[in-house]
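Below you'll find the structure, written out as structure tokens, and then a few comments.
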Amino acid sequence: MTQQRQMHLAGFFSAGNVTHAHGAWRHTDASNDFLSGKYYQHIARTLERGKFDLLFLPDGLAVEDSYGDNLDTGVGLGGQGAVALEPASVVATMAAVTEHLGLGATISATYYPPYHVARVFATLDQLSGGRVSWNVVTSLNDAEARNFGINQHLEHDARYDRADEFLEAVKKLWNSWDEDALVLDKAAGVFADPAKVHYVDHHGEWLNVRGPLQVPRSPQGEPVILQAGLSPRGRRFAGKWAEAVFSLAPNLEVMQATYQGIKAEVDAAGRDPDQTKIFTAVMPVLGESQAVAQERLEYLNSLVHPEVGLSTLSSHTGINLAAYPLDTPIKDILRDLQDRNVPTQLHMFAAATHSEELTLAEMGRRYGTNVGFVPQWAGTGEQIADELIRHFEGGAADGFIISPAFLPGSYDEFVDQVVPVLQDRGYFRTEYQGNTLRDHLGLRVPQLQGQPS
């Protein structure tokens, strides 16, 4: 009998006030204890209890102030990224109380040097026993650039060109220690074999790194590379490097097209498509009945202030939408931008979310509920499991990012009400079968790449 293909599950939430659901901090059941290490440890324990493959934390390097060029909305109303703790530090906190759960952190390949990034993730991978993933981003806008002493953010495709070289340099550093370089022969007084530790001497268009790294090779070979860029250039980057991809898609049809497109990019890059796992995000809202779950979803979305959504949308598109009255039709804003020849992603967002006929306020509220793309599913545990299985069998993804409606309770509900159904139906593990994140995802250990000594 053919063995049932297994679904992968990942948690995704900000180390701060909100993630996709911008009103989540106002939810009556939200603890808002996001400055406490115990808060993150509770979530990590919950996801490990549910046998999740991993969790990972996004990051942004600036408070959102594109909307109105001030902090009134982004901070005053609790916008996305108003509070954002450094993800790698939070991952270390969670690693200390878990044994199997994979742990991912986002660090920009644009604003940090490759030696620092390689060392951070190699350290986390050693301390966690090989459970770490790096979510590679190239950052978003000029606000982030200014926090690093740079006036203007690099152009989109140039950021990915630089990131290609950045990954090359980081991987060289991760490979600068052979598997058996650490000797620890007390009697002979030999700590390590210097012939098996290598300079990398990377000299490229963007970066220069000598090496070697000061951290021996990881228990899983290398940290898992995770990536979320879905632009054409981002997909090519994923095809070349990503071992897991985080996708945002509003419905099954778009999920299927995204899945097929990314797998094709992996194949075109000469890699095995089965060695890149694609996750798509969903936001389940659970209740003891469909009616109760729907009521809870409506309550969640009622907490979103339209200008909070517009603050994030302004940050994502680079357009100060506060320049327009809230009752302005989106189609009029798009026409104005086109007439002024202002390049923006707003056209793409509006088309993808069918928002052209909305007013600006309506668009803000919609964007603030789920950043426009994350499907919100209301139902019982059985119904949510049904939807996950339907999408999984329909070729939407290899697994799902579970975006929380509020924290920490959403994950407790999902683990208690949805995971057992998936397990009973044979779609999800009942126990971890390995120790590393690569074990969970079915990824091969990368072959050690030789370095010049």
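Just so you know, glycine gets a Cβ as well, placed from its N, Cα and C.
Just the original residues are modelled here, none of the noted substitutions.
As given in Swiss-Prot:
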BINDING   D59, T106, H156, Y160, S231  FMN binding site
MUTAGEN   T344 to A  No change in product isomers on 3-methyl DBT sulfone
MUTAGEN   Q345 to A  In dszA1; strain can also use octyl sulfide. Alters the product isomer ratio on 3-methyl DBT sulfone
MUTAGEN   L346 to A  No change in product isomers on 3-methyl DBT sulfone
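The structure, with features from Swiss-Prot marked on it.
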| residue | record | contacts (Cβ under 8 Å, 6+ apart) |
| --- | --- | --- |
| D59 | FMN binding site | A15, A84, E86, P87, A105, T106, I107, S108, V137 |
| H156 | FMN binding site | T138, S231, R233 |
| Y160 | FMN binding site | T138, G229, R233, G234, R236, F237 |
| Q345 | mutagenesis position | H316, T317, G318 |
| L346 | mutagenesis position | L313, T317, I319, I333, L334, L337 |
In three-state DSSP terms, Y160 (FMN binding site) is classed as helix
Just checking a number: largest C-alpha distance across D59, T106, H156, Y160, S231 for the FMN site, rounded to a whole Å.
19
Neighbour-count leader, CB within 10 A, binding-site residues: T106, S231
T106
With DSSP assignments reduced to helix, strand and coil, which class does T106 (FMN binding site) get?
strand
According to DSSP, does L346 (mutagenesis position) sit in a helix, a strand, or coil?
helix
Which three-state DSSP class does D59 (FMN binding site) fall into?
coil
With H, G and I counted as helix, E and B as strand and the rest as coil, say where DSSP puts S231 (FMN binding site).
coil
